[in-house]
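This report concerns only the one structure given below.
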Amino acid sequence: MFVQEEKIFAGKVLRLHICAADGAEWLEEATEDTSVEKLKESCLKHGAHGSLEDPKNVTHHKLIHAASERVLSDSKTILEENIQDQDVLLLIKKRVPSPLPKMADVSAEEKKKQEQKAPDKDAILRATANLPACSTDRTAVQTTMRDFQTELRKILVSLIEVAQKLLALNPDAVELFKKANAMLDEDEDERVDETALRQLTEMGFPESRASKALRLNHMSVPQAMEWLIEHSEDPAIDTPLPGHAAQAGASAAATTSSTSSEAAVGTSVEDEESRDELTEIFKKIRRKKEFRADARAVISLMEMGFDEKEVIDALRVNNNQQNAACEWLLGDRKPSPEELDQGIDPNSPLFQAILDNPVVQLGLTNPKTLLAFEDMLENPLNSTQWMNDPETGPVMLQISRIFQTLNRT
């Protein structure tokens with residue numbers, strides 16, 4: 001019996017389950033020494049007739065071992081890929097890579113990017129080389145924009161004068177401002193908390209020192225006690241706070257002048273008496289609302305070598321802000337304290353627009369508005385409180401809107 005040589009040395013025959021991408025399934029027989037590429041050709045003959053006419057078709061497909069999800073290498077045999085009998089292989093067409101862009105497309109894309117690119121400094125200079133030079137005074141442009149907080153003080157000074165004249169015509173104004181004056185007497189900031197003062201005196205501290213410590217530490221007993229202990233050996237501990245003694249003297253002088261003026265008013269006509277009394281109340285309110293420098297800031301700045309009057313002026317100009325006051329003292333000292341009491345030009349478009357506003361006109365006849373203006377004039381940090389007040393808030397809002405509108409135009 002004659003047996004072919006290749007069959008004598010042939011490897012083990014494996015039965016493999018082949019699955020195509022279109023869902024077709026069949027059994028393919030191959031020996032262990034068959035290459036993956038030969039197996040793929042056989043599968044393509046079975047699955048797609050005539051597909052081998054294109055020699056590149058074999059390279060466009062791949063076999064995947066389903067169990068291990070491995071792509072089989074064309075150069076290896078079935079044995080080398082560790083394929084077993086009854087294994088499942090997937091015949092899948094390879095994903096065609098996207099074609100490279102043509103040179104024309106690349107050039108068009110680059111050109112588009114260049115067109116969208118912002119010009120650099122050299123390009124701007126080249127494009128504007130033939131244009132006439134135009135110099136702009138940027139400093140002058142910036143200074144034309146006025147700061148609202150700076151202008152607000154001038155506006156308030158002028159509006160207070162207008163409000164005083166309007167309220168002097170109100171027959172009930174004297175009684176209204178007497179009540180306001182009494183409220184200020186009850187709610188004065190300089191008054192020391194009696195409970196806190198008693199706690200410190202019961203600990204053995206002298207009353208004068210305890211009062212000074214409480215004023216310096218915003219009526220906080222623990223901080224005041226700590227300050228008294230730290231400064232117990234300080235020779236200046238009994239020195240009155242800057243401006244405190246002066247304020248007491250001013251209050252006494254004010255009381256004397258008030259008494260004498262009331263005696264003089266008694267000899268006047270009733271209308272003049274009422275007007276003078278109202279003027280006197282205005283003065284009292286102004287004195288009680290006058291600026292009070294932060295004692296800690298005064299001491300800190302005086303320790304730097306500045307005079308007490310200069311320090312108080314600096315804190316008044318800068319709303320009790322110590323750092324800003326220090327910069328003011330070291331700088332050109334603008335604005336000056338005298339400028340703070342100057343009102344806005346009564347003939348200016350801004351002031352005329354404010355006075356023509358109906359909301360402002362109505363608010364100026366309200367005594368509470370005058371008190372609010374006085375308070376904001378001496379304590380600018382209280383502006384937020386009055387902006388949220390239902391009576392004074394609308395007036396302040398209209399003033400702000402008018403200022404912003406005219407400032408932009």
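Here the Cβ of each residue, glycine as well, is placed from N, Cα and C on the backbone.
In this structure the noted substitutions are not present, so the sites keep their original residues.
The domain 'Ubiquitin-like' annotation in Swiss-Prot covers 14-98. For the domain 'Ubiquitin-like' (14-98), DSSP puts the residue distribution at 21 helix, 29 strand, 35 coil.
Feature annotation from Swiss-Prot assigns domain 'UBA 1' to 187-231; the stated evidence is sequence analysis.
In this model, the domain 'UBA 2' (292-332) carries an average pLDDT of 85. Residues or ranges marked as domain 'UBA 2' by Swiss-Prot: 292-332.
The domain 'STI1' annotation in Swiss-Prot covers 357-396. Residues of the domain 'STI1' (357-396) grouped by DSSP class, helix first, strand second and coil last, total 30 helix, 0 strand, 10 coil.
Among the natural variants in Swiss-Prot is Ala252 to Gly, noted as: In strain: Czech II.
The natural variant Val269 to Ala is recorded by Swiss-Prot, whose note states: In strain: Czech II.
For the natural variant Ser274 to Thr, the note given in Swiss-Prot is In strain: Czech II.
Note on the domain 'UBA 2' (292-332): DSSP counts are 28 helix, 0 strand, 13 coil. DSSP states for the domain 'UBA 1' (187-231), grouped as helix (H, G, I), strand (E, B) and coil, give 29 helix, 0 strand, 16 coil.
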